[in-house]
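Have a look at the structure below, then the notes.
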Amino acid sequence: MSLIEDILQTSSTVTLLGTVLFLLVLYLRSSGSSSEEQGKEPPGPRPLPLLGNMLQLDLKKPYCTLCELSKKYGSIFTVHFGPKKVVVLAGYKTVKQALVNQAEDFGDRDITPVFYDFNQGHGILFANGDSWKEMRRFALTNLRDFGMGKKGSEEKILEEIPYLIEVFEKHEGKAFDTTQSVLYAVSNIISAIVYGSRFEYTDPLFTGMADRAKESIHLTGSASIQMYNMFPWLGPWINNLTRLKKNIADMKMEVIELVRGLKETLNPHMCRGFVDSFLVRKQTLEESGHMDSFYHDDNLVFSVGNLFSAGTDTTGTTLRWGLLLMTKYPHIQDQVQEEISRVIGSRQTLVEDRKNLPYTDAVIHETQRLANIVPMSVPHTTSRDVTFQGYFIKKGTSVIPLLTSVLQDDSEWESPNTFNPSHFLDEQGGFVKRDAFMAFSAGRRVCLGEGLARMELFLFFTSLLQRFRFSPPPGVTEDDLDLTPLLGFTLNPSPHQLCAVSRV
């Protein structure tokens, strides 16, 4: 299907032409007032009126185009997504300087049209200002209280592992697609933390929420939604936007129903999860006369939606990449399983075992680096006028920290384009942290759930490798396994099947 067919359901030539002409006039008028008198802007390819650099961008994998442009224009450059000016930051040193050393300058979120459709400015991921600060602070505090990065989360993951293993065992070594089972296992961890309980993998409410969250993240990265972000007036003709909005509406109704059930059984002295804690805080503020606080229903619903979506797709996708890479490179799988057998034996792996499994830890980190699942991060904006590396960037300018250029920076990684666990090992085989490992981004917008994600990846990965030998389906060789990502907002493995043969 062509991009135009993907975007347009119907068209009114007169309406579209009139709108294009109107926007062209606005563009020409606005382009006359540049910031040249304030300072030199980052270089970049010359944009066309209205279209910007669209003809130079591959909207199906824009991160690849941006990496190529960085070779020509340097580590900071300007590109126009349609009429919208965007500054791209490339390479470890530049991204770190912006996100870490000048965190306040580059710390705001760019609320694109589709992100606004998601949250209307509420919640944790796609918000700015005092509301975002309060919601993020509250989320961090309470997620720690309910186990993020601590013993509580470990117990929840250890409870979930047997359910996932049971699903794998039911296939009896025959080829199957790991997508849904891994998605549901990971989704249950955040469900237990947010709602206070896990769901059965056959629960239609749960599977619907998990499947819709994954589909929505995939659609967000589609070429048609990127076109919508550039030209919001195209919205009525974009199929994927219609599907996204339906998913968002369904998600909101499902969260409202789950919250209603929790509210009916709420015990302020025994909070079961994030939702309970939020409801108690909201009730306390209202009883003290604070009726205009940030603790309102919209912030609750969208914060829960953010935590559920962000806490499932990225971790589940990374785990699936790990299993695929183990199947693709059996000699590396051999070394992981030898280390697990030698150090752990047949007992359950625990988080405290990580320090004694340096090779396995290196493999997990290298999986995250090479999988590069959020290549363009989530866009930022400048919170004020900024002078950065000699260039002037106006307040409110969209900024893309190109994470793929950090995770594959050839000045930081010895073999950036190959799967090489030695990137995280010293000469004695000990684990080595690498500063350029920014799989969770950095600065004010660093991933809220980094600690939880690291724990999930370690415990799920080691438990599965301890229990199963992963191999290609009959008739398929390791060389046949395709590592080309399925394009979307996150980079998923292409559709594939694996065989999980019991080692027990």
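Cβ atoms are placed via backbone N, Cα and C, with glycine included.
Just the original residues are modelled here, none of the noted substitutions.
According to Swiss-Prot, the naturally occurring change GLU37 to Gly is described as follows: In allele CYP2K1v2.
Within its own chain, VAL79 (variant position) has GLY44, PRO45, GLY52, ASN53, LEU57, LEU66, LEU69, VAL86, VAL88 as residues 6 or more apart in sequence whose C-beta sits under 8 angstroms from its own. For VAL79 to Phe, Swiss-Prot lists a natural variant annotated as follows: In allele CYP2K1v2.
Taken residue by residue with DSSP, ILE256 (variant position) is part of a helix. Within 10 Å of the C-beta of ILE256 (variant position) there are 14 other C-beta atoms, taking all protein chains into account. For the natural variant ILE256 to Thr, Swiss-Prot gives this note: In allele CYP2K1v2. The structure shown keeps the original residue.
Residues or ranges marked as heme binding site in Swiss-Prot (evidence: similarity to another entry): CYS447. When secondary structure is read from DSSP and collapsed to three states, CYS447 (heme binding site) falls in the coil class. For CYS447 (heme binding site), the number of other Cβ atoms no farther than 10 Å from its own Cβ, over all displayed protein chains, is 19.
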> Given CYS447 (heme binding site) and ILE256 (variant position), what distance in Å do their CA atoms have, once rounded to a whole number?
Replying inline: 25
